[in-house]
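Scroll down for the structure; my scribbles are underneath it.
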Amino acid sequence: MPVLHNRISNDALKAKMLAESEPRTTISFYKYFHIADPKATRDALYQLFTALNVFGRVYLAHEGINAQISVPASNVETFRAQLYAFDPALEGLRLNIALDDDGKSFWVLRMKVRDRIVADGIDDPHFDASNVGEYLQAAEVNAMLDDPDALFIDMRNHYEYEVGHFENALEIPADTFREQLPKAVEMMQAHKDKKIVMYCTGGIRCEKASAWMKHNGFNKVWHIEGGIIEYARKAREQGLPVRFIGKNFVFDERMGERISDEIIAHCHQCGAPCDSHTNCKNDGCHLLFIQCPVCAEKYKGCCSEICCEESALPPEEQRRRRAGRENGNKIFNKSRGRLNTTLCIPDPTE
């Protein structure tokens, strides 16, 4: 039986990937379909992906598959053919090709079985996830943006919305998708006569969200096929105006794809226009936040002076200070991106 998980350190794998001369293509895809045995499917796909030198993050569950991967350019068509042949449900599956891609998005393959491919918190036995809203193509999206009876709902996290979104799109203020679903229903109760257009990065969240809205009595529900990635690609190919403003946040090493030239976010430390996410360099924090080049130099890549000072300590002292600390210094609240200069150690009652 071959080894069906990685045994090499992350640092070694990253160095190996960066030394590669062959270009890579970043691809994302998902499919809601019944998988009878997710563990066996996971093992078979792991062998297929490994044979083609595919890196990335893949989740499988009884409800389907969700993947963000990096494929050697020379293997893309072979990968496509083998994926389509793997299961009849995957034949012809849309593969979202990254828009702004240096091919260095992943350097290890992680494939996990989960309860859901998207953590939605739905436990209603009568919910039909297949009863989704209507798909919208790029030209239809632009038409809806000009329709006064249409409301665009962003089903991504705050830090994603913060750096880029469709014109006049509504943000659902929540930290997770499972929190967003009931809030979306609540916020839209007064707008049941409107056309509800839902979107996300690649389509997986908004597809399920559209079904949830219909389950809760909303009849005029659409969602963007392929999400932001496919919309921007098709709009450019068809010579249409791209109505997404800013950057599309992505969950890999790139942390974002440039869609338009506008910078709509600001540095969390000084307030200068900036939409570059980074993780705090302090190993006891690693907070995701927005930092401009000036502040990156000033704080040495850290989110605060406290983290800057702590990251300069000897490794043993850093480890001693991290002991018993659950979530780093929490100088920022990740969900809303607000600076809090008074809070150093988390309040256990929060």
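The backbone N, Cα and C atoms fix where each Cβ goes, and this holds for glycine too.
In the structure as shown, the Cβ atom of LYS112 (mutagenesis position) sits within 10 Å of 12 other Cβ atoms. LYS112 (mutagenesis position) falls within a strand segment according to DSSP. Listed in Swiss-Prot is the mutagenesis experiment LYS112 to Ala, annotated as follows: Reduced 5-carboxymethoxyuridine formation.
For ARG114 (mutagenesis position), the same-chain residues that are 6 or more apart in sequence and have a Cβ closer than 8 Å to its Cβ are TYR59, LEU60, ALA61. Looking at Swiss-Prot, the entry for mutagenesis of ARG114 to Ala says: Reduced 5-carboxymethoxyuridine formation.
On the 0 to 100 pLDDT scale, the domain 'Rhodanese' (146-240) averages 95 in the predicted structure. Among the features that Swiss-Prot reports, domain 'Rhodanese' is placed at 146-240.
Quoted from Swiss-Prot, the note attached to the mutagenesis of CYS200 to Ala states: Reduced 5-carboxymethoxyuridine formation. Following the DSSP three-state reduction, the secondary structure of CYS200 (mutagenesis position) is coil.
Summarising the annotation, Swiss-Prot assigns active site, cysteine persulfide intermediate to CYS200 and lists sequence analysis as the type of evidence. Within 10 Å of the C-beta atom of CYS200 (mutagenesis position) sit 24 other C-beta atoms, taking all shown protein chains into account.
One mutagenesis experiment named in Swiss-Prot is GLY202 to Ala, and its note says Does not affect 5-carboxymethoxyuridine formation. A 10 Å cutoff on Cβ-Cβ distances gives GLY202 (mutagenesis position) a total of 24 other Cβ atoms nearby, all chains included.
Of all the Cβ atoms in the protein chains shown, 28 others lie within 10 Å of the Cβ of CYS206 (mutagenesis position). In Swiss-Prot, a mutagenesis experiment is listed as CYS206 to Ala, annotated with the note Does not affect 5-carboxymethoxyuridine formation.
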Of the mutagenesis positions CYS200, GLY202, CYS206, which one has its Cα closest to the Cα of LYS112 (mutagenesis position)?
GLY202
Where DSSP helix means H, G or I and strand means E or B, what are the helix, strand and coil counts for the domain 'Rhodanese' (146-240)?
43 helix, 19 strand, 33 coil
